[in-house]
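Student: Pasting in a structure now, in structure tokens, and then I'll have a few things to ask.
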Amino acid sequence: MASKRALVILAKGAEEMETVIPVDVMRRAGIKVTVAGLAGKDPVQCSRDVMICPDTSLEDAKTQGPYDVVVLPGGNLGAQNLSESPMVKEILKEQESRKGLIAAICAGPTALLAHEVGFGCKVTTHPLAKDKMMNGSHYSYSESRVEKDGLILTSRGPGTSFEFALAIVEALVGKDMANQVKAPLVLKD
């Protein structure tokens, strides 16, 4: 069976943990992860001034699709940049139309709202993004740490990054693999 593939879209201002933890956990599960820089291949300054080097540009990564999951990290500025990008809109709309998984964390789900993706789904966000996300009543809201409704998977923030990542792994390659990856991480139950 061919390896599952993930696209993580990295925008300036992304939250570091919400980017790196899902990438790491998915790679541990054997998922081929591409970290694509929204603005190109140059290192990206994240929300806490950590620089992350993308594998490629989003423009180049788009030509390598489709992906089994598209992941949107949070961070206020990062989510705003994702929300304002026509290319992100195109990728999300294609992913939705082909019934591929879309995963977004923290403020990242606000990009779904901006691009009119996943309307009707139950979602969660960082508590400070809830009002923005619920503007227009396009979604129902959950206080769950991770919420999966059909092919839309959302989570709350940096502290839920491992749960978010493991939920992606479970959705793509199964609960057994998620448990195998989780065990050596020494996470609190």
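Heads up, the Cβ atoms here are built off N, Cα and C, so glycines get one too.
Just the original residues are modelled here, none of the noted substitutions.
Below are the features listed in Swiss-Prot for this protein:
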type     : residues      : note
MUTAGEN  : Cys46 to Ala  : Sulfinic acid detected following treatment with hydrogen peroxide
MUTAGEN  : Cys53 to Ala  : Sulfinic acid detected following treatment with hydrogen peroxide
MUTAGEN  : Cys106 to Ala : No sulfinic acid detected following treatment with hydrogen peroxide
ACT_SITE : Cys106        : active site, nucleophile
ACT_SITE : His126        : active site
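Context for these features, please: burial, neighbours, distances.
Tutor: In the three-state DSSP scheme, Cys46 (mutagenesis position) falls into the coil class. Around the Cβ of Cys46 (mutagenesis position), a 10 Å sphere holds 24 further Cβ atoms from the protein chains shown.
All protein chains considered, the CB of Cys53 (mutagenesis position) has 11 other CB atoms within 10 Å.
Residue density at Cys106 (mutagenesis position): 33 other Cβ atoms are found within 10 A of its Cβ, drawing on all protein chains shown.
In sequence order, Gly74, Cys106, Ala107, Arg156, Gly157 constitute the residues six or more apart from His126 (active site) in its chain with CB-CB distances below 8 Å.
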